[in-house]
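Trainee: Sharing the record's features from Swiss-Prot:
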{"type": "DOMAIN", "residues": "168-385", "note": "domain 'TLC'"}
{"type": "BINDING", "residues": "Arg169, Arg172, Tyr182, Trp231, His255, Asp286, Leu289, Lys293, 296-297, 303-304, Phe307, Trp314, Trp371, Ile375, Val378, Ile382, Arg385", "note": "fumonisin B1 binding site"}
{"type": "MUTAGEN", "residues": "Ser186 to Ala", "note": "Does not affect the enzymatic activity of the LAC1-LIP1 complex"}
{"type": "BINDING", "residues": "Tyr224, Trp231, His255, Thr259, 262-263, 265-266, Phe269, Phe271, 274-275, 278-279, 282-283, Asp286, Arg318, Phe343, Tyr348, 352-353, 356-357, 360-361, Trp371", "note": "hexacosanoate binding site"}
{"type": "MUTAGEN", "residues": "Gln227 to Ala", "note": "About 80% loss in enzymatic activity of the LAC1-LIP1 complex"}
{"type": "BINDING", "residues": "Trp231, His255, Thr259, Leu262, 265-266, Phe271, 274-275, 278-279, Met282, Asp286, Leu289, Lys293, Asn296, Phe307, Arg318, Tyr348, 352-353, 356-357, Leu360, Trp371", "note": "hexacosanoyl-CoA binding site"}
{"type": "MUTAGEN", "residues": "His256 to Ala", "note": "Abolishes the enzymatic activity of the LAC1-LIP1 complex; alone or when associated with A-255. Does not catalyze the reaction between hexacosanoyl-CoA and fumonisin B1; when associated with A-255"}
{"type": "MUTAGEN", "residues": "Gly275 to Phe", "note": "Abolishes the enzymatic activity of the ceramide synthase complex and does not rescue the growth defect of LAC1-LAG1 double deletion mutant; when associated with F-265, F-266, F-353 and F-375"}
{"type": "MUTAGEN", "residues": "Ile375 to Phe", "note": "Abolishes the enzymatic activity of the ceramide synthase complex and does not rescue the growth defect of LAC1-LAG1 double deletion mutant; when associated with F-265, F-266, F-275 and F-353"}
Amino acid sequence: MSTIKPSPSNNNLKVRSRPRRKSSIGKIDLGDTVPSLGTMFETKESKTAAKRRMQRLSEATKNDSDLVKKIWFSFREISYRHAWIAPLMILIAVYSAYFTSGNTTKTNVLHRFVAVSYQIGDTNAYGKGINDLCFVFYYMIFFTFLREFLMDVVIRPFAIRLHVTSKHRIKRIMEQMYAIFYTGVSGPFGIYCMYHSDLWFFNTKAMYRTYPDFTNPFLFKVFYLGQAAFWAQQACILVLQLEKPRKDHNELTFHHIVTLLLIWSSYVFHFTKMGLPIYITMDVSDFLLSFSKTLNYLDSGLAFFSFAIFVVAWIYLRHYINLKILWSVLTQFRTEGNYVLNFATQQYKCWISLPIVFVLIGALQLVNLYWLFLIFRVLYRILWRGILKDDRSDSESDEESDESSTTPTDSTPTKKDI
């Protein structure tokens, strides 16, 4: 006769803890933010290389040659851990050579790197030329330093002091808070330039009325070239693929290609008055997006309210204003200002440039419409279905899964609508 065995105690059962629910806002794959050197995904290869470097540093020094090699490996290891050190050394070297030379005029070869060139006499007007590329290149290095320094020295400790323990969240907060810092400066800077011009408030007729704009005011040129440096630096990080691509990697890459084409063509062919309003629409909306994401990562109760404001601003700036500019290409491009092709006088506002301008701005609008679709999907999930499943990138999912394998999960589920 078979005996019935008692069931094991519930204390011995392995209860699979329910993962903590996440909000969609912080991980929705949209926007212009590109991962940095300091937040890139650590692959097995990079971890193995780091172990090799540490082994070399632990080896005994037998002669001067070994000592030099150890110093070099020490510098490389520090630079890998703190990516802002190498660009800082370049900046210090150039600035030191420039200011200690006793010649801070345009005759100094370093002047074209540290300051804007082509000032017209003693006026506030600045022309354009090949030296502007030197300025853009140098400030690409500056933005590399600025981003890595702020994220490593300022934002990371700040996030830890706010009791953020997840390595993944700290990295995402670092990226978004730097975006808040940059767009929080560039957005008002661009609005200031627009306010002190005839472009206020997104006056489309003024974009064409004075064409060709061979010169720009000092602050206008600093803003324009600074933006070019910022976007070029981001594009380099994106091209190098230092981060595992997110789901909208192709759209993000396409967005950067179109943006850089717009920057280059508008500057070279004297359409800078068209570029300024587009810069502003991107910066202000990006500021609100990053602010909403940061509040979401910090589990703030204001995250949904902030996200709602962002959605309204995104639709107004990236769609209404940009479509208004796109419509002006069809209606005002021909009628306002000169409309003639003349290579001798650099007159390029003509029947050839019209479709090119329209296609580039239209391509930018298509990417923004795709991201708007993702935004509406998030709103639908939150408001109607209550589903908080993420549209996150592979890198984010993998990183969180790696983290969860080494850290205990919270067995008590928490509901977060935003």
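Using the three backbone atoms N, Cα and C, a Cβ is placed for every residue, glycine included.
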Trainee: In Å, rounded, how far does the Cα of Leu289 (fumonisin B1 binding site) sit from the Cα of Ile375 (mutagenesis position)?
Mentor: 11
Trainee: Would you mind sorting out which of Ile278, Asp286, Leu360, Trp371 (the binding-site residues) have a C-alpha within 10 A of the one on Trp231 (fumonisin B1 binding site)?
Mentor: none
Trainee: Which one, from the recorded positions Arg169, His256, has the smallest tally of other C-beta atoms lying within 10 Å of its C-beta?
Mentor: Arg169
Trainee: Let me know how many other Cβ atoms fall within 10 Å of the Cβ of Phe307 (fumonisin B1 binding site).
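Mentor: Neighbour count, Cβ to Cβ under the 10 Å cut-off: 26.
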Trainee: Tell me which of the binding-site residues Arg169, Phe269, Asp286 ends up closest to Ser353 (hexacosanoyl-CoA binding site) in space, Cα to Cα.
Mentor: Phe269
Trainee: If you measure from the C-alpha of Tyr224 (hexacosanoate binding site), which of the recorded positions Arg169, Ser265, Gly275 fall inside 10 Å?
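Mentor: Qualifying among Arg169, Ser265, Gly275: Gly275.
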Trainee: Return only the integer: C-alpha distance in Å from Ile352 (hexacosanoate binding site) to Ile375 (mutagenesis position).
Mentor: 36
